[in-house]
Amino acid sequence: MGEMVRIAVVHDEKLLRSALVQLLRSDDTLDVSSHCLDADGPELSAALPADVCVVDGECLTGPEDAGAGRLRARYGDRLVVLATAKRPGVLRRAFDGGALGLVDKNAPAHRLITAVHTVARGERFLDETLTVALLKGAEMPLTTRELGVLTLASQGAPIAEIAARLHLSRGTVRNYMATAVRKVGARNRVDAIRIVQSAGWT
């Protein structure tokens, strides 16, 4: 037997995390551990000594993206991100963040194992089924500021709070909101939030 490859599995949902661990342990060259990103807090990076980290792309979303930052700080590009073509924004963030592996959640189990070994060698792995979605993610029409305004609005923040948190005037926030609604082809603010969330841009 060759040298073992240490794998850390990160997922917010216990059942799915356990299923991923069992799948990966079917390969006896993989030494697998698992953790919940939220529960481990800032100590996460020190707690997971591994060669490759397998993480659900949905764990890397959010306005602060703090969990993604901790994982990248610990593993660099040795990330295998699980994603779907329905969420091009999630794919784009993972790719732009330097993750070497992008695996379709609908792919056969052996694809994940292949991806892990590929990334462990420092090589890129991209499921062909995700290629078009990855390109769509690059077409996200909103600026960082417009996306930030919509993200805060999606959390229920009123105009005044958004203005205070982003150090903008209320009028400027309204302008950003109106521009974002127009750019994504939405009917209103609620529709714009739905569109960007469905695409995985927030």
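Every residue gets a Cβ built from N, Cα and C, even glycine.
Residues as originally present; substitutions not included.
Copied over from Swiss-Prot:
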MUTAGEN   ASP12 to Ala  Restores aerial hyphae formation in ramR deletion mutants, activates RamC expression
MUTAGEN   ASP56 to Ala  Does not restore aerial hyphae formation in ramR deletion mutants. Does not activate RamC expression, does not bind ramC promoter, does not form homodimers
MUTAGEN   ASP56 to Asn  Does not restore aerial hyphae formation in ramR deletion mutants, does not bind ramC promoter, forms homodimers
MUTAGEN   ASP56 to Glu  Restores aerial hyphae formation in ramR deletion mutants, does not bind ramC promoter
MUTAGEN   THR84 to Ala or Ile  Restores aerial hyphae formation in ramR deletion mutants, activates RamC expression
MUTAGEN   LEU102 to Ala or Trp  Does not restore aerial hyphae formation in ramR deletion mutants, does not activate RamC expression. Has lost cooperative binding to the ramC promoter, binds only the high affinity site, forms homodimers
MUTAGEN   LEU102 to Tyr  Restores aerial hyphae formation in ramR deletion mutants, activates RamC expression
MUTAGEN   LYS105 to Ala  Does not restore aerial hyphae formation in ramR deletion mutants, does not activate RamC expression, does not bind ramC promoter, does not form homodimers
DOMAIN    135-200  domain 'HTH luxR-type'
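Features recorded in Swiss-Prot, as mapped to the structure shown.
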| residue | record | Cβ neighbours (10 Å) |
| --- | --- | --- |
| ASP12 | mutagenesis position | 15 |
| ASP56 | mutagenesis position | 21 |
| THR84 | mutagenesis position | 17 |
| LEU102 | mutagenesis position | 26 |
| LYS105 | mutagenesis position | 18 |
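Counting residues per DSSP class in helix, strand and coil order gives 47 helix, 0 strand, 19 coil for the domain 'HTH luxR-type' (135-200). In this structure, the C-alpha atom of ASP56 (mutagenesis position) lies 9 angstrom from that of LYS105 (mutagenesis position).
Cα of LEU102 (mutagenesis position) to Cα of THR84 (mutagenesis position): a span of 9 Å.
Annotation note: ASP56 (mutagenesis position) sits in a strand segment as assigned by DSSP. Annotated pair LYS105 (mutagenesis position) and THR84 (mutagenesis position), C-alpha to C-alpha distance, rounded: 6 Å.
Cα of ASP12 (mutagenesis position) to Cα of THR84 (mutagenesis position): a span of 17 Å. Across all of the domain 'HTH luxR-type' (135-200), the predicted model scores a mean pLDDT of 89.
In the three-state DSSP assignment, the secondary structure recorded for ASP12 (mutagenesis position) is coil.
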